[in-house]
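Enquirer: Pulled from Swiss-Prot, these are the listed features:
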type	residues	note
BINDING	Glu259, Glu261, Asp278, Glu281	Ca(2+) binding site
DOMAIN	551-609	domain 'CBS 1'
DOMAIN	626-687	domain 'CBS 2'
MUTAGEN	Val166 to Glu	Inverts the voltage dependence of channel gating, with fast protopore gating upon membrane depolarization and slow common gating upon hyperpolarization; activated upon hyperpolarization when coexpressed with BSND/Barttin
Amino acid sequence: MEELVGLREGSSGKPVTLQELWGPCPRIRRGVRRGLEWLKERLFRVGEDWHFLVALGVLMALISYAMNFAIGRVVRAHKWLYREVGDGHLLRYLSWTVYPVALLSFSSGFSQSISPFSGGSGLPELKTMLSGVVLEDYLDIKNFGAKVVGLSCTLATGSTIFLGKVGPFVHLSVMISAYLGRVRAKTIGETENKAKEIEMLSAAAAVGVATVFAAPFSGVLFSIEVMSSHFSVWNYWRGFFAATCGAFMFRLLGVFNSEQETITSIYKTRFRVDVPFDLPEIFFFVALGFICGVLSCAYLFCQRTFLRFIKTNRYTSRLLATSKPSYAALVALVLASITYPPGVGRFMASRLSMAEHLHSLFDNNSWALMTRNSSPPWPAEPDPQNLWLEWCHPRFTIFGTLAFFLVMKFWMLILATTIPMPAGYFMPIFIIGAAIGRLLGEALSVAFPEGIVAGREVNPIMPGGYALAGAAAFSGAVTHTISTALLAFELTGQIVHALPVLMAVLAANAISQNCQPSFYDGTIMAKKLPYLPWIRGRQIGSYPVTVEHFMNCNLTTLAKDTPLEEVVKVVTSTEVSQYPLVETRESQTLVGIVERTHLVQALQTQPASWAPGQERFLQDILAGGCPTQPVTLQLSPETSLYQAHSLFERLTLQSLFVTSRGKAVGSVSWAELKKAISTLINPPAPK
């Protein structure tokens, strides 16, 4: 009992406790507590999802901007070092190469030592997790720290290594979302909800894209196209709300840091608005889409083939298994040596950063026409107001530098994707596509120097518009997405080329999707992740194939009248996570599901009231409190492969039991379903 020491001031008789009297500022504490309880009540009346999404967007914007700020300082220090070492070729070469070699080897070594799951972009693993597969290690907090440090070091190498930020940052956003979800569940006392978690992870994927490009609309659509096979419209508002908060905060930080006067697009363009293109140019935009589609197929095929070669080659596989930092340093040395500006790098604009590459390629002036009569000298240092001069070397024409840039970056990017470190691969593909479009645009500007005559109006061709279409088409073809067109508009703030850019993206996807799997699907296949392949039911005849053709008939059931000795034998001889519970051994009528963990626990804690020597059955264990689950969904042997595939994808299922007239006859898991789809798509050769 508390010791009472007096009455409250102004009270009619309610006593004051000793703890309350001597506590520090009891009235203030009570007021603060009441205020916090009132605020909590009002906030949760609105809905906790809103606060969760706002916190996620703001937090990811802060992380993205902080990373960009730190990376910018490191890149600036590298340029200063390269500029100040003098004219000696050896010192300049060492200052150019040692920097990325050290950063890349540290990125690979640090990230792999902290978490071996931090390498790559992380998007294939996220796509697998959003389909219902549990990959806990990829959402671990250690993985977050390794990914942040490793990605920062990778991006600090600049355009020398030529890698991006999108994929790993989406992975970081999903990890933050999972962590905040656990905190929220503990705060409000909510049990874990798998469906709710997947909804929040989908919104987090949109936030990751939006806080990299400050593009909320394309961020949501790109995350849907890349991550989801089926998407609920109910999740739309979550994705757009969180992405808008993140993009707004990201651009607002740039204004606060005096980087810009107001919130604008990242890559500003000066395209002609009144007549941006003539009607006959639509044909060339569509042709550009077909070219990007063909080149994307070549890139995807070469990338998968080279990755397979690196993994199977005796020397490279041994080096990757024993010393990943050494492999990263070796690849970085090769790439840095090629991009050394006084060497081959002078012919591929190697002194420009990746952002400056896009700024220059989106220039609306024709470089070929500007250098037709005279070749400007190659500047000693890049001019921020005339970045296009980096593409004009006295020994090469504009077409030569653009073509050389494409050829070199094509295989250099494939080589860089084999390094085991956190890195994104979307931005390099986007820039390569812009160079493809720029090359075609410059060729058309030379072929039609006065523009294509359409009626009485004559308008010069803008190669920057073709660069914009090429960037969207090539990146869309590699990733099998259409939203890259909208991303190009949000990045540049221009929508005057909306129709030709969209037509180019559609043409590129028409070729790529029919010839090659996307970059992320190819990575899923290379890593052998548990992901169901996509099927076209009506085209490959998945309806005639039924469950009875591929189900697992070796089903271990537990009947209620099974003696406990046999139950123990079944549990110890099998390793399945759950058993189908049937009524009797004769009828095999499916009545429920019993988890292995619950069954083992019940067997180990037999009631003391049981008489020794008396035979007991499974139904006695169940009556004693062993929990069972009802069978809410099951397959029929006549269910088609297409229907089973749709159920597994939309409901994120792992396995289902097959019943015929209530009798358990088999089961279907991911393994059987994936094998059936593979056999249907690639039938075995006749014997």
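Glycine residues also receive a Cβ, built from the backbone N, Cα and C atoms like all the rest.
Just so you know, the substitutions we noted aren't modelled in this structure.
Context for these features, please: burial, neighbours, distances.
Expert: In this structure, Glu281 (Ca(2+) binding site) is part of a helix by DSSP.
On the 0 to 100 pLDDT scale, the domain 'CBS 2' (626-687) averages 81 in the predicted structure.
According to DSSP, Val166 (mutagenesis position) sits within a helical segment.
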Enquirer: Distance between Val166 (mutagenesis position) and Glu281 (Ca(2+) binding site) at the Cα atoms, whole Å?
Expert: 32
Enquirer: Looking only at Asp278, Glu281, which of these binding-site residues has the biggest number of Cβ atoms within 10 Å around its Cβ?
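Expert: The largest 10 Å Cβ neighbour count belongs to Glu281.
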Enquirer: Let's see if you can do this one: DSSP helix, strand and coil counts over the domain 'CBS 1' (551-609), in that order.
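Expert: Result for the domain 'CBS 1' (551-609), in helix, strand, coil order: 19 helix, 16 strand, 24 coil.
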Enquirer: For a three-state summary based on DSSP, what are the helix, strand and coil counts in the domain 'CBS 2' (626-687)?
Expert: 22 helix, 16 strand, 24 coil
Enquirer: Taking the Cβ of Val166 (mutagenesis position) as the centre, how many other Cβ atoms fall within a 10 Å radius?
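Expert: Val166 (mutagenesis position): 21 neighbouring Cβ atoms within 10 Å.
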